[in-house]
Amino acid sequence: MRLRTAIATLCLTAFTSATSNNSYIATDQTQNAFNDTHFCKVDRNDHVSPSCNVTFNELNAINENIRDDLSALLKSDFFKYFRLDLYKQCSFWDANDGLCLNRACSVDVVEDWDTLPEYWQPEILGSFNNDTMKEADDSDDECKFLDQLCQTSKKPVDIEDTINYCDVNDFNGKNAVLIDLTANPERFTGYGGKQAGQIWSTIYQDNCFTIGETGESLAKDAFYRLVSGFHASIGTHLSKEYLNTKTGKWEPNLDLFMARIGNFPDRVTNMYFNYAVVAKALWKIQPYLPEFSFCDLVNKEIKNKMDNVISQLDTKIFNEDLVFANDLSLTLKDEFRSRFKNVTKIMDCVQCDRCRLWGKIQTTGYATALKILFEINDADEFTKQHIVGKLTKYELIALLQTFGRLSESIESVNMFEKMYGKRLNGSENRLSSFFQNNFFNILKEAGKSIRYTIENINSTKEGKKKTNNSQSHVFDDLKMPKAEIVPRPSNGTVNKWKKAWNTEVNNVLEAFRFIYRSYLDLPRNIWELSLMKVYKFWNKFIGVADYVSEETREPISYKLDIQ
């Protein structure tokens, strides 16, 4: 009987503690538990990587200084437009399944050409592509854009296509359309499921170097970090621009960010690594910018902003010579280039138009950065001028846009860190409530209650005597007659068995009531279960089979011990 009472008290105490929001007060020990979580658990004074002679704090400072000018630069008429074939056939598998039918997946193309500046008009674009030198083949037309745009007198020299890390002819196809990037921002579209998982699985498993290969050279490790940082940067953008279905507004989603990025310090680190790689590529072409300074087609203000951005970068931000220092060979370099070119082609298999657009832009930007860093021979000035001179306008736009995406990712990481801190220290801190009302604290308080109950059961008579004695001391000034103690008759064993019988009867009745209520609730439970199955089947039918599972239903209950 006493044990049953104690167990009942335990259950009641546990339920009360679990459902109360203010059961406990946060202690220093709880605060230490918060500090041990994995959000950006990186020493900001450490270097980003062995090939980067710059710390996380230094990159944050650089990004803060250039952020305004970079944002204005990317919104200018020259850099905010991009040309792309959105419906190029996937060359890896049949990608007709899993189409994203959400309006957020679509892309708004430019139809009113009259609103475009002169250098984006069709006849101007056509002249750039057609007025080429006779000795060059058609595939080199677009590569000579910057030379023609700036009316340089230097004759271009033919160069093999083997230096490209992406297919530069993707932007001149007959099905290519012009897109205003400011009207199609990168944000959460709801695209996901098995098809999206297949994209990243193919990139990591079939194109990244294997675990046995990585660690043997910085080049192979750098390839994986580029892909991982690219993936993490996309996740950060989607977390920042997430549709709140209750308010209808696009706003940051801390829970989604934590589930995808915040709990994984290596992913945050790889984003900073990518930032350093692209920044060094921009710094490396700075001496050649006057040679294709857009010939007065871009106003002076935009030129100044571009100079302000690149001038604050430094050569120490990334040492590309160290990446291939010990194993620079044509075979490894060709393999590196071939694998990354495959990554850019895999973007054609993405069935969300908006996702494909930004995937192609950013992979093209990374490909351009790699070409600048690894194909320009510092000892050969002629080769440097030649490679930079053959950059297409789309490569240059993609390079700046990719740097802008990484800049926004770095800014978003710091923003999410502040949001995370406010949640930990806020009055409505559900994560704090988890640590304060966790199962072990509940058991601790329940154990106290059990001990108290058992002590009361075992010392009822002693408790009464102590109470009477304490009362006599409290009212010592009153002369009260002593109460006459009349012994009550005790039936002994009879009362004991009677109480036990009544208790067991009540338990049986309660069990029958539980079974009865379960049968009453059965139709409703079957209806809800069937509705959920139909809902999942419908999502699978329209191509978003795992859409529900990607949302964090219990966002605060992440596994903070994940490495």
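In case you wondered, yes, glycine gets a Cβ from its N, Cα and C as well.
At each noted position, the model has the original residue.
Listed features, source Swiss-Prot:
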ACT_SITE  CYS352  active site, nucleophile
ACT_SITE  CYS355  active site
BINDING   ARG187, THR189, TRP200, SER228, HIS231, ARG260  FAD binding site
MUTAGEN   CYS166 to Ala  No effect; when associated with A-143
MUTAGEN   CYS295 to Ala  Loss of regulatory disulfide bond and strongly increased activity towards PDI; when associated with A-150
MUTAGEN   CYS349 to Ala  Does not affect activity but increases by twofold the amount of protein found in mixed disulfide with PDI1 or MPD2
MUTAGEN   CYS355 to Ala  Loss of activity. Prevents its reoxidation thereby blocking its function
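Taking the features listed in Swiss-Prot, we show where each one sits on the structure.
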| residue | record | DSSP class |
| --- | --- | --- |
| ARG187 | FAD binding site | coil |
| TRP200 | FAD binding site | helix |
| SER228 | FAD binding site | helix |
| ARG260 | FAD binding site | helix |
| CYS349 | mutagenesis position | helix |
| CYS355 | mutagenesis position | helix |
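For ARG260 (FAD binding site), the number of other Cβ atoms no farther than 10 Å from its own Cβ, over all displayed protein chains, is 20.
Binding residues for FAD (ARG187, THR189, TRP200, SER228, HIS231, ARG260) extend across at most 21 Å, taking the greatest CA-CA distance. CYS355 (mutagenesis position) is 8 Å away from THR189 (FAD binding site) when you measure Cα to Cα. Proximity note: of the listed recorded positions (CYS349, CYS352, CYS355), CYS355 have a CA within 10 Å of the CA of ARG187 (FAD binding site), given in sequence order. Within 10 Å of the C-beta of CYS352 (active site, nucleophile) there are 25 other C-beta atoms, taking all protein chains into account.
A straight line from the CA of CYS349 (mutagenesis position) to the CA of SER228 (FAD binding site) spans 19 Å. You'll find the Cα of ARG260 (FAD binding site) roughly 17 Å from the Cα of CYS355 (mutagenesis position). Take the CB of HIS231 (FAD binding site) and look out to 10 A: across all protein chains shown you find 18 other CB atoms. Looking at CYS355 (mutagenesis position) and TRP200 (FAD binding site), their Cα atoms lie 13 Å from each other.
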